[in-house]
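J.: Structure incoming, see below.
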Amino acid sequence: MAEGEITTFTALTEKFNLPPGNYKKPKLLYCSNGGHFLRILPDGTVDGTRDRSDQHIQLQLSAESVGEVYIKSTETGQYLAMDTDGLLYGSQTPNEECLFLERLEENHYNTYISKKHAEKNWFVGLKKNGSCKRGPRTHYGQKAILFLPLPVSSD
């Protein structure tokens, strides 16, 4: 190839006909603030725990589109959601409150912003004591909003 030439590739048009589903393994979302794992309980409560053996911390992240994810508890089947007051809760069915914008930060942690409230910059966050931080109380630069996706098994 000569200097200055541009190579273009044709778009992939073939379909792969894969069955629906998510092929990613469940993850644990470890919060930098206080060392808690994000947890969705059967009653819809969302909080953090340091107990790595808790079954409610296993989360399935599935992409809706580029950078947009649903976060679902593998144990309860509930989706992480943020209501109009910025409170986190578990929803039985996926809806617009369950979509989050996932972003990999420079420090290799992930942040999750509620897509519905993206213009307000409401992040998923945990306080040092493990309780949820309301969306309006979160902002960029806080440790409370930094999550590290970890494998479920420690090996």
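The backbone N, Cα and C atoms fix where each Cβ goes, and this holds for glycine too.
Per Swiss-Prot, heparin binding site is recorded for ASN33. What Swiss-Prot says about the mutagenesis result for GLU102 to Ala is this: No effect on integrin-binding. No effect on integrin- and heparin-binding, loss of FGFR1-binding, defective in inducing FGF1 signaling, cell proliferation and cell migration; when associated with A-109 and A-110. According to Swiss-Prot, the experimentally introduced change TYR109 to Ala is described as follows: No effect on integrin- and heparin-binding, loss of FGFR1-binding, defective in inducing FGF1 signaling, cell proliferation and cell migration; when associated with A-102 and A-110. Under its mutagenesis entries, Swiss-Prot includes ASN110 to Ala with the note: No effect on integrin-binding. No effect on integrin- and heparin-binding, loss of FGFR1-binding, defective in inducing FGF1 signaling, cell proliferation and cell migration; when associated with A-102 and A-109. According to Swiss-Prot, the mutagenesis experiment SER114 to Ala carries this note: Decrease in LRRC59-binding. Mutagenesis annotation in Swiss-Prot: LYS127 to Glu, described as Reduced integrin-binding; when associated with E-128. Defective in integrin-, heparin- and FGFR1-binding, and defective in inducing FGF1 signaling, cell proliferation and cell migration; when associated with E-128; E-133 and E-134; the structure shown retains the original residue. LYS128 to Glu appears in Swiss-Prot as a published mutagenesis result, with the remark: Reduced integrin-binding; when associated with E-127. Defective in integrin-, heparin- and FGFR1-binding, and defective in inducing FGF1 signaling, cell proliferation and cell migration; when associated with E-127; E-133 and E-134. Listed in Swiss-Prot is the mutagenesis experiment SER131 to Glu, annotated as follows: Decrease in LRRC59-binding. Swiss-Prot documents SER131 to Ala as a published mutagenesis change and attaches the note Decrease in LRRC59-binding. One mutagenesis experiment named in Swiss-Prot is LYS133 to Glu, and its note says Loss of CSNK2A-, CSNK2B- and LRRC59-binding. Reduced integrin-binding; when associated with E-134. Defective in integrin-, heparin- and FGFR1-binding, and defective in inducing FGF1 signaling, cell proliferation and cell migration; when associated with E-128; E-133 and E-134. According to Swiss-Prot, the mutagenesis experiment LYS133 to Ala carries the following note: Loss of LRRC59-binding. Under its mutagenesis annotations, Swiss-Prot gives LYS133 to Arg the following note: No effect on LRRC59-binding.
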J.: Under a criterion of Cβ-Cβ distance under 8 Å and sequence separation of at least 6, what residues of the same chain contact SER131 (mutagenesis position)?
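T.: In sequence order, the residues whose Cβ lies under 8 Å from that of SER131 (mutagenesis position) (at least 6 apart) are ASP47, GLY48.
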J.: Tell me the Cβ neighbour count for SER114 (mutagenesis position), meaning other Cβ atoms within 10 Å of its Cβ, over all protein chains shown.
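T.: Within a 10 Å radius of the Cβ of SER114 (mutagenesis position) lie 25 other Cβ atoms.
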J.: Round to the nearest Å and give the CA-to-CA distance linking SER114 (mutagenesis position) with LYS127 (mutagenesis position).
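T.: Each residue's Cα considered, SER114 (mutagenesis position) and LYS127 (mutagenesis position) end up 17 Å apart.
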J.: Other Cβ atoms within 10 Å is the metric here; tell me which of the mutagenesis positions LYS127, LYS128, LYS133 scores highest.
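T.: Selected residue: LYS133.
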J.: Among the recorded positions ASN33, GLU102, TYR109, ASN110, LYS133, report those whose Cα falls within 10 Å of that of LYS127 (mutagenesis position); none is a fine answer.
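T.: Near LYS127 (mutagenesis position) by Cα: ASN33, LYS133.
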J.: Given the recorded positions ASN33, GLU102, TYR109, ASN110, state which is nearest to LYS128 (mutagenesis position) when distance is taken between Cα atoms.
T.: ASN33
